[in-house]
Amino acid sequence: MVQKESQAALEERESERNANPAAASGASLEQSVAPAPGEDNPSGAGAAAVVGAAGGARRFLCGVVEGFYGRPWVMEQRKELFRRLQKWELNTYLYAPKDDYKHRMFWREMYSVEEAEQLMTLISAAREYEIEFIYAISPGLDITFSNPKEVSTLKRKLDQVSQFGCRSFALLFDDIDHNMCAADKEVFSSFAHAQVSITNEIYQYLGEPETFLFCPTEYCGTFCYPNVSQSPYLRTVGEKLLPGIEVLWTGPKVVSKEIPVESIEEVSKIIKRAPVIWDNIHANDYDQKRLFLGPYKGRSTELIPRLKGVLTNPNCEFEANYVAIHTLATWYKSNMNGVRKDVVMTDSEDSTVSIQIKLENEGSDEDIETDVLYSPQMALKLALTEWLQEFGVPHQYSSRQVAHSGAKTSVVDGTPLVAAPSLNATTVVTTVYQEPIMSQGAALSGEPSVLTKEEEKKQPDEEPMDMVVEKQEEAEHKNDNQILTEIVEAKMAEELRPMDTDKESMAESKSPEMSMQEDCIPDVAPMQTDEQTQKEQFVPGPNEKPLYTAEPVTLEDLQLLADLFYLPYEHGPKGAQMLREFQWLRANSSVVSVNCKGKDSEKIEEWRSRAAKFEEMCALVMGMFTRLSNCANRTILYDMYSYVWDIKSIMSMVKSFVQWLGCRSHSSAQFLIGDQEPWAFRGGLAGEFQRLLPIDGANDLFFQPPPLTPTSKVYTIRPYFPKDEASVYKICREMYDDGVGFPFQSQPDLIGDKLVGGLLSLSLDYCFVLEDEDGICGYALGTVDVTPFIKKCKISWIPFMQEKYTKPNGDKELSEAEKIMLSFHEEQEVLPETFLANFPSLIKMDIHKKVTDPSVAKSMMACLLSSLKANGSRGAFCEVRPDDKRILEFYSKLGCFEIAKMEGFPKDVVILGRSL
């Protein structure tokens, strides 16, 4: 089957060459203006731009490059990508996943029969959707350019791919060593000459295809030595590379905040052709904490007539790229004819572009330099509005039907490439397994896993991050809302697809858990009809728990999500506002401390008002997390859950810290004021919030992997109040275990009085509780300096306990309860000063056994330690019974370590410590 289709593909390619002799001979418009090798053409950039805009020239390549470091997308995701590209009027897909081993590391290996059929299916699907499929290969890691066998191996590999039906190719020499081996140095005068030589040879061997891309090793401004205009490497590329070959370029930097027109004119001049932009603005493979959901930005539509194309290299997570690709399409369509800005005339009154310009002029204060034809904020609104529809529809890639417009898509062995495993008895979803092109026999895990990215391979710019200037929320005019609604409705009406039938069924209040595909695993019961569902629907009684109904994701949720995960160099307006508010609350917290001298009621009111507003913003994040976790489209959820989980966790800590700042009695201004500005890169918005907490270096507490199965449950950590005492005592009593159960029911408060009573009474400033929907389920208590705390206990707490519990007779054998009572009447041992100098703070923590989420304990410990360090603590310790294995393990998982025995330590306890 493979050989038959390959022969047909070769015949088809030969007929295309005969029908287009100009393409076969390599003659093109670019060749007619590009200088001959070795000639100098100072006006080359302008000539390329003119030819690029002329009628009949090669089309502008605009689409997606799968070129990130990380697990490649699977075949069904790529087919879904083709559908979206066609829908949004984009035209190109470049296959270049760095971690597909046959693309880069083991580029010499040929594809197996199974892999070949998958590639043929993919190329055929791209053709059906009218998407140009460009196959890229990266031999630069270890190829010997002067070895004819190596060149023949590369030709044989690309010849195999061409037999699959591929017509467009790319040779990539990015992210490799500049040094040549000894054999190459004898043949080639420079690294650039070696690369250009093999690229030209491969290009001619393949029949000079219409689209052939070359990625230089100096692929951005910062990689050029000494600079772009004087780079010998780029000059060689411009002079020696055949004019029919296009050059990829990422802009001034690897991840370019902006790509100025002047920078493109500069590089076009030296490479003697307009480049194709490989855009990393939405790439997130260099930071495992970051996701980019902001709009395509920082690239004027004035670039379009000066380029041969733009290919965005987006997030590693496929479903997280809806906004990135959608806004790129909006950018491209705003000037897809390549019209120069100085000749742009007013569009017709009913055009989308005209309406967008009107809206931006009337209701926005966006930067003055905003493109006349393209508004990033409007493009983001349009993308999020359309993306919202996807969250209510379960994704089942393998069941999607494509409209045939030409060659038929092959099916491997008649089985879908991605199975749909059942996560539980009622929900059936498709788990997306991210793998390179592999044989069908490859083992697949049966459960969804949280995807992690490779360690940093590309270093973005080390420069400060700008925040988006917060826009004042103004009431939009009614006619503006109507116009926006009409735009979205018109777009949706024009772009109906097979999924829309599912949307209609969802609109009829059909539970998403009942949606099931025909190709699901056989032991799952078939889907019931609406009539059967109505007959068998359970109706709870008046005293029974009502049916659970999940709130749908809202447009406001997606806007908040985009603001929290915006772009590499800036946070969205809401994210920037939250960061500024937390920084202000932190720096001005001294005004609300109880012992603050010269209190200013106006400043106190301002602080509490802004704190309340900040807590409301944190609540919006929690609500967004809950609704997203319950959405019907589990495919989107799985791709983004780890990021949303991370921001939810850090915002929970930050909210608790702000609440603590507002109710403590001691001022910590000396520690909190005077930090540097919070502009940084690593970790995105969550990382910046972490750096503003006192224990920013406690990375183990901030590392909170999400659960294997997504959950929408949210816990609240807040400061302890006296009314919580009974609940904390109850947890303390229930979790205490001496091996035989609780033996003294007649004294229910005894354990609480012994373990937590003193801290709750005398150290309120450093006490937190954990809550869920049923009430308090955990506590974290501490005192910043145990020495004065013990003195206070001797004055007030111990006498009260001695009065409450009579000293038992020590002549007889004492029960466990009597031993505890006796401890109140005995002299307390004092820990050595040498130990307390490094670990001055005492902590006690416990969580009810019903709480199974391990991240909750880390968050509680982070809140407690933040409050202690904010008041100058260098370290904390806890005392644990040697036989209490559960609590020993509990503290160990929270970063506490056993302190070596020293003189003065109690003999009946183990002391664990943690440095701050």
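Counting starts with 1 at the first residue shown.
A Cβ is built for glycine as well, from the same backbone N, Cα and C atoms used for every other residue.
Here the original residues stay in place, and none of the substitutions has been built in.
When averaged over the domain 'GH84' (60-336), pLDDT in the model lands at 94. What Swiss-Prot lists as domain 'GH84' is 60-336.
Per Swiss-Prot, protein binding site is recorded for G67, K98, D174, Y219, W278, D279, N280, D285, N313. Taking a C-beta cut-off of under 8 Å and a sequence gap of six or more, N313 (protein binding site) has these contacts in its own chain: V64, V65, E66, G67, F68, W278, D279, N280, H282, A283.
Taken residue by residue with DSSP, C166 (mutagenesis position) is part of neither helix nor strand, so it is coil. Listed in Swiss-Prot as a mutagenesis experiment, C166 to S is described as follows: No change in substrate affinity but 60% reduction in O-GlcNAcase activity.
A 10 Å cutoff on Cβ-Cβ distances gives D174 (mutagenesis position) a total of 21 other Cβ atoms nearby, all chains included. Swiss-Prot lists D174 to N among its mutagenesis entries, and the accompanying note reads: 2-fold increase in substrate affinity and 77% reduction in O-GlcNAcase activity. Regains appreciable level of catalytic efficiency in the acidic pH range. No recovery of activity in the presence of sodium azide.
DSSP assigns D175 (mutagenesis position) to coil in the three-state reduction, outside any helix or strand. In the shown protein chains, 18 other C-beta atoms lie within 10 A of the C-beta of D175 (mutagenesis position). What Swiss-Prot says about the mutagenesis result for D175 to A is this: 3-fold increase in substrate affinity and 90% reduction in O-GlcNAcase activity. Regains appreciable level of catalytic efficiency in the acidic pH range. 70% recovery of activity in the presence of sodium azide.
Annotation comment: Swiss-Prot describes D175 as active site, proton donor.
Quoted from Swiss-Prot, the note on the mutagenesis of D177 to N is: 2-fold decrease in substrate affinity and 96% reduction in O-GlcNAcase activity. Regains appreciable level of catalytic efficiency in the acidic pH range. 40% recovery of activity in the presence of sodium azide. Within the same chain, no residue at least 6 positions away in sequence has its Cβ under 8 Å from that of D177 (mutagenesis position).
Remark: C878 (mutagenesis position) has L842, I843, K844, M845, Y891, C896, I911, L912, G913 as non-local neighbours, by Cβ distance under 8 Å and separation of at least 6 in sequence. Listed in Swiss-Prot is the mutagenesis experiment C878 to S, annotated as follows: No effect on O-GlcNAcase activity.
Counting every protein chain shown, 27 other Cβ atoms lie within 10 Å of the Cβ of W278 (protein binding site).
In this structure, the C-alpha atom of D175 (mutagenesis position) lies 25 angstrom from that of C166 (mutagenesis position). For the pair D174 (mutagenesis position) and C166 (mutagenesis position), the C-alpha distance works out to 22 angstrom. Among the residues G67, K98, D174, Y219, W278, D279, N280, D285, N313 said to bind protein, no two Cα atoms are farther apart than 18 Å.
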